[in-house]
Amino acid sequence: MKRKICKALICATLATSLWAGASTKVYAWDGKIDGTGTHAMIVTQGVSILENDLSKNEPESVRKNLEILKENMHELQLGSTYPDYDKNAYDLYQDHFWDPDTDNNFSKDNSWYLAYSIPDTGESQIRKFSALARYEWQRGNYKQATFYLGEAMHYFGDIDTPYHPANVTAVDSAGHVKFETFAEERKEQYKINTAGCKTNEDFYADILKNKDFNAWSKEYARGFAKTGKSIYYSHASMSHSWDDWDYAAKVTLANSQKGTAGYIYRFLHDVSEGNDPSVGKNVKELVAYISTSGEKDAGTDDYMYFGIKTKDGKTQEWEMDNPGNDFMTGSKDTYTFKLKDENLKIDDIQNMWIRKRKYTAFPDAYKPENIKIIANGKVVVDKDINEWISGNSTYNIK
């Protein structure tokens with residue numbers, strides 16, 4: 001929040017100075033705001049691969065949903081490039097990185113990073129946007145759902161690159177941008193058209209075995225990220241040759257396309273079968289996705305909290321305070337809350353609320369637009385608020 005101005009300034013200084021001299025493009029696979037570039041190629045080929053690999057035994061509902069997805073292909077492409085242009089994003093793209101061996105992005109693992117560590121990672125972003133996509137799809141909002149799915153696949157593509165799962169940034173190596181430019185310029189020759197099997201064979205069949213969506217998604221992503229990280233050290237650093245880079249781009253871009261096809265296959269089965277990833281699962285964490293109104297002065301610098309009360313009367317509350325500026329007019333902010341009692345089911349939570357506490361004697365009013373709460377890969381609360389919250393106030397959302 002703005003009140004933590006010192007570290008915000010540190011982060012801003014890093015953003016302007018550490019990336020200087022490398023490039024203004026500090027993200028992973030290239031992508032343009034109009035839905036073109038390497039990221040868009042990956043998702044487009046992912047759908048094409050799945051269509052080519054579809055077994056004749058696939059349920060009609062899956063086929064129908066695949067057709068709906070194809071009808072919204074441009075939204076998938078736009079979503080796949082949007083995270084690199086999102087005005088709400090972290091300046092250093094910290095949440096686009098994920099080391100599959102440490103479960104961290106570079107803000108926790110790299111010694112040169114002196115500002116706040118960022119809890120979100122490329123892997124957690126995949127799960128968040130997949131949950132939002134599934135929720136909107138089941139409501140019939142296919143356009144928005146497909147855009148969210150594209151965002152999820154952006155992060156999946158990021159953690160398949162050699163540099164992002166190795167937590168090697170443009171600060172650590174000039175090769176970060178150079179390699180991804182190399183891949184972008186040659187992306188057409190790295191296209192694949194099949195995962196090498198039909199959807200009733202091992203690769204796709206294994207994708208459907210684990211009904212715990214969060215657990216499946218994390219381990220599925222981990223497998224591809226480990227390959228990308230290994231390729232960085234064996235073929236993609238600045239010490240490697242052009243032939244090595246060609247091999248690295250060929251392998252990791254093929255993995256991105258194949259992995260995307262598999263992820264979309266899981267998504268289509270989940271929405272076609274009405275799978276509820278949260279049934280019977282203990283809730284270890286809650287993810288809040290909060291939209292602040294775009295109305296003038298809707299944001300706040302006051303303290304903001306999220307709390308729950310369980311049926312046995314116990315309460316837990318967390319401060320919502322991301323590094324830098326959050327709760328700004330028109331912003332969308334994400335917060336992850338770890339529960340003390342890991343044996344809770346979602347139905348054990350009786351009440352949820354957000355609370356505002358004055359930071360100064362002259363508090364801001366705050367106008368949230370919407371809040372969604374995600375548990376175990378499912379949106380369990382979707383609350384339109386659109387009310388001004390003034391002073392020291394509590395707003396119940398459940």
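From the backbone N, Cα and C atoms, a Cβ is placed for every residue, glycine too.
Every residue here is the original one, so none of the noted swaps is modelled.
Annotation source Swiss-Prot lists Zn(2+) 1 binding site at Trp29, His39, Asp158. Within the same chain, residues at least six positions away from His39 (mutagenesis position) with a Cβ under 8 Å of its Cβ are Trp29, Asp30, Gly31, Ser80, Thr81, Asp84, Met153, His154, Gly157.
With a 10 A radius on its CB, Asp84 (Zn(2+) 3 binding site) counts 22 other CB atoms from all the protein chains. As annotated by Swiss-Prot, Zn(2+) 3 binding site applies to Asp84, His96, His154, Asp158.
Of all Cβ atoms in the protein chains displayed, 25 besides its own lie within 10 Å of the Cβ of Glu180 (Zn(2+) 2 binding site). The Zn(2+) 2 binding site annotation in Swiss-Prot covers His164, His176, Glu180.
Per Swiss-Prot, the feature Ca(2+) 3 binding site maps to Thr300, Asp301, Asn325, Asp326. For the recorded site, Thr300 (Ca(2+) 3 binding site), the DSSP three-state label reads coil.
Quoted from Swiss-Prot, the note on mutagenesis experiment Trp29 to Ser is: Loss of all enzyme activities. Around the Cβ of Trp29 (mutagenesis position), 27 further Cβ atoms fall within 10 Å across all displayed protein chains.
In Swiss-Prot, the entry for mutagenesis His39 to Ser states: Loss of all enzyme activities. The structure shown retains the original residue.
Looking at Swiss-Prot, the entry for natural variant Thr13 to Ala says: In strain: 8-6, KZ211, L9, NCIB 10691, BP6K and KZ1340.
Ala22 to Thr appears in Swiss-Prot as a known natural variant, with the remark: In strain: L9 and BP6K.
Annotation of the natural variant Ala22 to Val in Swiss-Prot: In strain: 8-6.
Listed in Swiss-Prot is the natural variant Asp91 to Asn, annotated as follows: In strain: KZ1340.
Swiss-Prot documents Ala205 to Thr as a naturally occurring variant and attaches the note In strain: NCIB 10691 and CER 89L1105. Of all the Cβ atoms in the protein chains shown, 13 others lie within 10 Å of the Cβ of Ala205 (variant position). In the three-state DSSP scheme, Ala205 (variant position) is classed as helix.
Looking at Asp91 (variant position) and Ala205 (variant position), their Cα atoms lie 39 Å from each other.
Asp326 (Ca(2+) 3 binding site) sits 18 Å from His96 (Zn(2+) 3 binding site), taking the CA atoms of both as reference points. When the alpha carbons of Thr300 (Ca(2+) 3 binding site) and His96 (Zn(2+) 3 binding site) are compared, the span between them is 27 angstrom. Of all Cβ atoms in the shown protein chains, 31 besides its own fall within 10 Å of the Cβ of His164 (Zn(2+) 2 binding site). His176 (Zn(2+) 2 binding site) sits 12 Å from Asp158 (Zn(2+) 1 binding site), taking the Cα positions as reference. Ranking the recorded positions Asp91, Asp158, Asp301, Asp326 by how many Cβ atoms sit within 10 Å of each one's Cβ puts Asp158 at the top.
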